[in-house]
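Below you'll find the structure, written out as structure tokens, and then a few comments.
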Amino acid sequence: MGRKLDLSGLTDDETEHVLQVVQRDFNLRKKEEDRLSEMKQRLAEENSKCSILSKHQKFVERCCMRCCSPFTFLVNARRRCGECKFSVCKSCCSYQKHEKLWVCCVCQQARLLRTQSLEWFYNNVKSRFKRFGSAKVLKNLYRKHRLESGACFDILGGGLFEPNLENEGSISGSDSTFYRQSEGHSMMDTLAVALRVAEEAIEEAISKAESHGDSLDKQNEASYLRDHKQELTEELAGTILQRIIRKQKDKAELRAEEEEPEWPRSQSGSVKARGEGTTAPPGRHKARATFRRSQSAFSFTMEDALKSGSAEAAPRSPKDRAQRLLEEAALPSWRSMDGLDGTNLAPLLQSPDGNWMTLKDGSRQPPTRLLTKPKSGTFQALEVASSVTSAYDEIGSDSEEDFDYSEALSKLCPPSQSRLKQPQPQPTQAQSSGQGPLATSPSNPEAMCSDSETSSTSSSREAGCRAKLSWLQRKAPKNPAVEKMPLQGELDVNFNPQAAGGETSDSSDPEETLRTAERRARRWRRARVGPEESNRGLPSPGAHPRALHTAQVSDNVSETDISNETQNSRSSTDSVEEKLRNRLYELAMKMSEKETSSGEDQESESKAEPKNQKGSLSSEENNQGVQEELKKKCSAVSLCNISTEVLKVINATEELIAESAGPWEIPPVSTDRENGMFPLGTDQVRLDKQLTSLEENVYLAAGTVYGLEGQLSELEDAARCIHSSTGETELADLEDQVAAAAAQVHHAELQISDIESRISALTIAGLNIAPCVRLTRRRDQKQRSQVQTIDTSRQQRRKLPAPPVKAEKIEASSVTPIKTFNRNFLLQGSSTNRPTASTGDTKDLMEPDLESAVMY
């Protein structure tokens, strides 16, 4: 696979011997490919059979997956394959000593196929080098044969194919290879090379994206590249061709500056277009007069050229000639344009189709070459052999994709300040600048059909784009506040808004990002409507030129059409382009607004705050504001969910306490309750600590359950988004994560049940939990003596914040002591007081009224 292969020095016998070797190599390759294809087919059938049989669990446990023979003790023992993980018999597998595992026969064949097919070689080397080995030798010999036989006469260029010793399939990273190829080849060969290189680049991008299987964004990128592979290939090939053509034109201009040929002047006032298409022998192709592309292809007419020639009869200075060369450099052409100088016109010969012209010389007649699409049989045979279309079918044609939106939007954008200060040019000035009146007239068919690939500095481009302005004029915004709004974003080819800093949105949910951008744009517009309407009556000095621009758009359309773009400075051009991008962004946002619902409009209108919104906010600050709003919404939702879960757990706990206390009765109000005293033998501090610890455990358990539920929901969403090509190992990892999360949820539920059992044990032991006192916030002595019931503590719990963070949960759970309770602490005292004490305790247990039993 060397860079060069020169076989020009071989004799006929040596060439014949090389051809025999190449033919034998091709035959061997074909046989090997047939054998590998049969092996692949057998493996595919075996895999399909295994996929069907593996669904039956009993068959997998009792029979061999390969030969379907049943397993028997000591006679036909089963063994587990190390690759496919299926159970196979002894006859269907072999032991690999270096790997220390059993491998079935099918997996061995798969390994052999991967080794013999050289997949790594074809994926990494052959995709980059299309022609190497025998194919490269054969191509070189064929080129040599064509050179010797003389059958390689270039139909299009009029020269011979020069032998290209470079590897045409190499993409070493430089475009010099393609430039060298295009010098000695026809444009058809150059286009074929560009298409092949573009296809290889797209395939390499797809393979790189597919290598990152764990990233959802890379998978989406790979699918997009596969779906739009043909369009992207054509676009990239066009870019490569433009670079090749630009370099060829630069070389031609340099040669023209060095030679500076003198062309005879035409003193006649009119030149008739004639269809004298003559042919010349091959020996005349070195004539000094070369063909030039017609003026109609660049929106020039013969009348305009003659007018400009008669107006400027004196020869131009070298500075004007250099300026003309710079203007011509921006025009797409397959041939040099040095001879199309308006001051030095010669008698012309026009082709029958009107697309190509040549200079007429009295002594020598130049050969006529029509560079439109040829119809000869040789050219068509070359097209079929190279499996590509002609370069002239697509290059230089008017299409919807080539339409320059920035130039078309100049009709909708106000002119620059420097343009307003210039007086309106007279028709004579417009003609002297090299642009005739027919070049900008909408009724001129030549101007309407001009090339869409000319530079933005040419006023003929504006005339060519007028036919496409109707759609953009219908979509133009009618709100002046919207027209004045400064937007900091830019647009790519697909009308995707991007930040000014160059950061692209790479989120996995493009619809959500689009809705966020739409809502933000609507808030900006509504916030700026009020201030701008108030400032409209008293315009500031800074806003006066902008309003003046808006008022004079309709009056200055003709002025901008005939003005010369080269007279404006760089700064004015940059400002116009920035305004065009902003206007195009406004159009895209207005089109997307029509698809939103009225409910979202009302919601965004109610939340709009004009005093906080400013037109000079950068895109980064706006993105930060949107992220903060999303965080607040998410925190509010999570706080609501946490509060709901905590209240459910607390209410369930209180319900268990109420049920364990027995049927409710309305006991008489005791004097101790009226005085705010606890029953005899009740340790107030101890009961409060116990209830506080129980509530903390409830909060921790509820927070753990909520966090685990969130993890489960995230795992479920990730499982739904998994691509169909996800491997078995990734699925197994996800299943392990789900099982671990489920185990944690089960553990949290066990903790909750343990807390409930402890509460019931406390109730059965005789502890009166209802008349406890909250000791969390004691600010004065009066609050300490107040008795709080379950009803009042429930109201306080509703005001509690969200449970602590995960670190605090772990610390609290590790520090929480284990409470031990004495069942006989009420039996302290004399034996005579025991019945009385037990009776009083029973009454205290029945004291909570019926209102606290209602669970809500």
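Cβ atoms here come from the backbone N, Cα and C positions, even for glycine.
According to Swiss-Prot, the domain 'RabBD' annotation covers 4-124.
Quoting Swiss-Prot on the mutagenesis of V197 to P: Loss of PRKAR2A-binding; when associated with P-206. Look at V197 (mutagenesis position): DSSP puts it in a helix.
Swiss-Prot documents I206 to P as a published mutagenesis change and attaches the note Loss of PRKAR2A-binding; when associated with P-197. Taking the Cβ of I206 (mutagenesis position) as reference, residues of its chain lying under 8 Å away and at least six apart in sequence are, in sequence order, A222, L225, R226, K229. In the three-state DSSP assignment, the secondary structure recorded for I206 (mutagenesis position) is helix.
DSSP assigns L236 (mutagenesis position) to a helix in the three-state reduction. Within 10 Å of the C-beta atom of L236 (mutagenesis position) sit 17 other C-beta atoms, taking all shown protein chains into account. Here the residue is the original one, while Swiss-Prot reports the published mutagenesis L236 to P with the comment Increased PRKAR2A-binding; when associated with P-245.
One mutagenesis experiment catalogued in Swiss-Prot, I245 to P, is accompanied by this note: Increased PRKAR2A-binding; when associated with P-245. In the three-state DSSP assignment, the secondary structure recorded for I245 (mutagenesis position) is helix.
A gap of 16 Å separates the Cα atoms of I245 (mutagenesis position) and V197 (mutagenesis position). When DSSP labels each residue, the domain 'RabBD' (4-124) comes out as 70 helix, 17 strand, 34 coil, counted as helix, strand and coil in that order. Calculated from their C-alpha atoms, the gap between V197 (mutagenesis position) and L236 (mutagenesis position) amounts to 9 Å. Across the domain 'RabBD' (4-124), mean pLDDT in this model comes to 85.
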